[in-house]
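To keep things clear, I will list the structure first and then write my remarks on it.
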Amino acid sequence: MKITGSNLSIYDVADVCMKRATVELDPSQLERVAVAHERTQAWGEAQHPIYGVNTGFGELVPVMIPRQHKRELQENLIRSHAAGGGEPFADDVVRAIMLARLNCLMKGYSGASVETVKLLAEFINRGIHPVIPQQGSLGASGDLSPLSHIALALIGEGTVSFKGQVRKTGDVLREEGLKPLELGFKGGLTLINGTSAMTGAACVALGRAYHLFRLALLATADFVQCLGGSTGPFEERGHLPKNHSGQVIVAREIRKLLAGSQLTSDHQDLMKEMVARSGVGNDVVDTGVYLQDAYTLRAVPQILGPVLDTLDFARKLIEEELNSTNDNPLIFDVPEQTFHGANFHGQYVAMACDYLNIAVTEIGVLAERQLNRLVDPNINGKLPPFLASAHSGLLCGFEGGQYLATSIASENLDLAAPSSIKSLPSNGSNQDVVSMGTTSARKSLRLCENVGTIVSTLIAACNQAGHILGNERFSPPIRELHGELSRSVPLYQDDSPIFELFQTVRAFVGGDGFRAHLVTHLDLAATTASS
């Protein structure tokens with residue numbers, strides 16, 4: 001994958017993170033990087049006042065630093081700001097963070113050295129992953145703390161995850177024949193003053209969110225058939241006047257997934273049955289025919305449509321940030337001068353992740369309510385209470401499974417609260433309004449994990465209902481899904497420890513084979529979600 005600074009998508013990030021794709025640096029952009037670096041070093045030697053080149057940092061900006069302290073200044077910055085806490089990011093997220101930082105530096109406005117970008121690329125290609133604690137970023141001035149842990153590794157200090165082991169960075173670099181960086185003017189600040197931690201984490205979360213969206217479409221088509229729902233609410237003619245592309249797409253995809261089902265009902269048939277039962281006389285007659293289903297069956301395009309459109313909006317903001325210069329100060333060729341500003345501020349990513357978190361939470365809200373309708377004996381049609389295959393009462397069936405989904409759905413309501421408006425001042429009130437973007441991105445990752453559990457629990461319940469109703473009556477895509485899943489998840493009929501069943505289904509829906517199943521049966525070409 002060629003890194004130019006301008007053309008990465010969240011799916012490129014996924015290739016580097018999950019498929020361990022390697023990167024190469026665009027030669028023309030390397031020339032630009034070299035020019036900006038040379039200019040930065042020349043200005044530093046000439047003692048031109050430039051923030052972070054020959055001044056203190058943050059509120060200490062009035063302090064001029066003589067050029068003989070250039071390396072000490074940058075190393076002090078990195079060591080003092082490698083102050084993260086909590087559990088470390090997973091290796092795939094670390095790869096995304098490094099890729100985001102590399103792409104930013106390759107734009108050539110930061111003053112980074114060619115050696116810096118080459119070593120960062122080597123870390124990605126060789127699978128050398130700095131250990132980055134998740135806590136510690138305010139999201140402005142960028143992600144100082146998490147990125148300092150990357151910078152620490154690049155100068156040969158700290159620890160890295162390498163080939164499944166956490167080791168001292170210096171030992172790994174010696175084994176791999178790599179030389180630690182020697183930092184010149186702005187060499188440390190260039191690495192840490194930006195939004196790359198929140199952006200990398202957001203890219204990973206957004207990719208997972210799109211998978212959850214597709215999963216929710218499939219689960220809904222399964223759920224509608226389990227309860228004999230009507231296909232009428234998914235007819236295209238009813239959605240075009242609403243004017244929202246996401247809603248039209250969701251209705252279209254569910255129509256396709258329902259085609260060929262023997263379990264769904266047709267609206268015209270429902271009307272005929274209602275007339276037949278009422279006798280069309282003068283008496284008030286309760287026909288027992290529901291022309292309209294409950295919202296979990298009927299309003300899915302109006303619920304998941306906004307989710308898709310919100311994900312697409314968040315993707316626009318996150319990918320623009322991914323391909324941006326989010327550093328300070330910036331180094332320009334023409335005219336030869338610097339720009340002192342605040343491109344490190346993470347408000348775009350913070351707000352994008354807040355929107356993303358609401359959208360992902362809504363997927364979970366819908367799935368949990370669908371699960372409730374599927375197991376509730378008062379509203380689940382002819383299915384047994386809590387999907388117990390026999391002897392309901394003696395057997396509990398999916399009673400405990402609902403508790404899992406409902407408890408997580410409640411937890412998600414707290415996680416979905418916005419972080420981007422929860423600013424607290426710091427750094428001697430220099431950083432007096434911050435984005436908390438990394439906090440929001442971390443919540444995005446957690447929400448995707450949580451909602452994945454809810455949706456996979458719903459799919460497990462639908463699979464159980466499929467065993468009860470007869471899989472041969474479902475539409476071909478769902479019949480295929482049940483067939484694949486049933487190889488490892490048979491009819492649940494003995495109240496064995498149900499968490500094992502849920503773990504099996506969770507692993508199944510997150511696997512490559514299931515992702516291929518989604519691609520086969522879902523055509524999202526009309527939206528950026530399909531890229």
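Each residue, glycine too, has its Cβ placed from N, Cα and C.
What Swiss-Prot records for Tyr51 is active site, proton donor/acceptor. In the three-state DSSP scheme, Tyr51 (active site, proton donor/acceptor) falls into the coil class. Its Cβ taken as reference, Tyr51 (active site, proton donor/acceptor) is surrounded by 17 other Cβ atoms within 10 Å in the chains shown.
Residues or ranges marked as substrate binding site by Swiss-Prot on the basis of similarity to another entry: His81, Asn193, Arg298. For Arg298 (substrate binding site), the count of additional Cβ atoms within 10 Å of its Cβ stands at 18 [all protein chains shown].
Every protein chain considered, the tally of other Cβ atoms within 10 Å of the Cβ of Phe57 (mutagenesis position) stands at 23. According to Swiss-Prot, the experimentally introduced change Phe57 to Tyr is described as follows: Loss of aminomutase activity.
Record note (Swiss-Prot) on the mutagenesis of Gly184 to Arg: Gain of aminomutase activity. Sequence-distant contacts (6 or more apart, same chain, Cβ under 8 Å) of Gly184 (mutagenesis position) comprise His37, Thr40, Gln41, Gly44, Lys70, Arg71, Gln74, Ser113.
Here Swiss-Prot describes Lys242 to Arg as a published mutagenesis experiment; the accompanying note says: Gain of aminomutase activity. When secondary structure is read from DSSP and collapsed to three states, Lys242 (mutagenesis position) falls in the helix class.
Of all the Cβ atoms in the protein chains shown, 13 others lie within 10 Å of the Cβ of Pro377 (mutagenesis position). One mutagenesis experiment catalogued in Swiss-Prot, Pro377 to Arg, is accompanied by this note: No effect.
For the mutagenesis result Cys396 to Ser, the note given in Swiss-Prot is No effect. DSSP gives Cys396 (mutagenesis position) a coil state; it is part of no helix or strand. Listed in sequence order, the residues of the same chain lying 6 or more apart from Cys396 (mutagenesis position) and placing their CB within less than 8 Å of its CB are Phe386, Ala388, Asp495.
A sphere of 10 angstroms centred on the C-beta of Glu399 (mutagenesis position) encloses 16 other C-beta atoms. Quoting Swiss-Prot on the mutagenesis of Glu399 to Ala: Loss of aminomutase activity and increased product racemization. Gain of ammonia-lyase activity.
Listed in Swiss-Prot is the mutagenesis experiment Glu399 to Lys, annotated as follows: Loss of aminomutase and ammonia-lyase activity. Higher enantiomeric excess of (R)-beta-tyrosine.
What Swiss-Prot notes for the published mutagenesis of Glu399 to Met is this: Loss of aminomutase and ammonia-lyase activity.
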Going by Cα-Cα distance, pick out whichever of the recorded positions Tyr51, His81, Asn193, Glu399 is nearest to Lys242 (mutagenesis position).
Glu399
In Å, rounded, how far does the Cα of Glu399 (mutagenesis position) sit from the Cα of Asn193 (substrate binding site)?
50
For each of the recorded positions (His81, Lys242), count the other CB atoms lying within 10 A of its CB, then report the residue with the highest count.
His81
Hey, does DSSP put His81 (substrate binding site) in a helix, a strand, or just coil?
helix
Within 10 angstroms of the C-beta of Asn193 (substrate binding site), what count of other C-beta atoms is obtained when all protein chains are considered?
27
Recorded substrate site residues His81, Asn193, Arg298, farthest C-alpha pair in Å
52
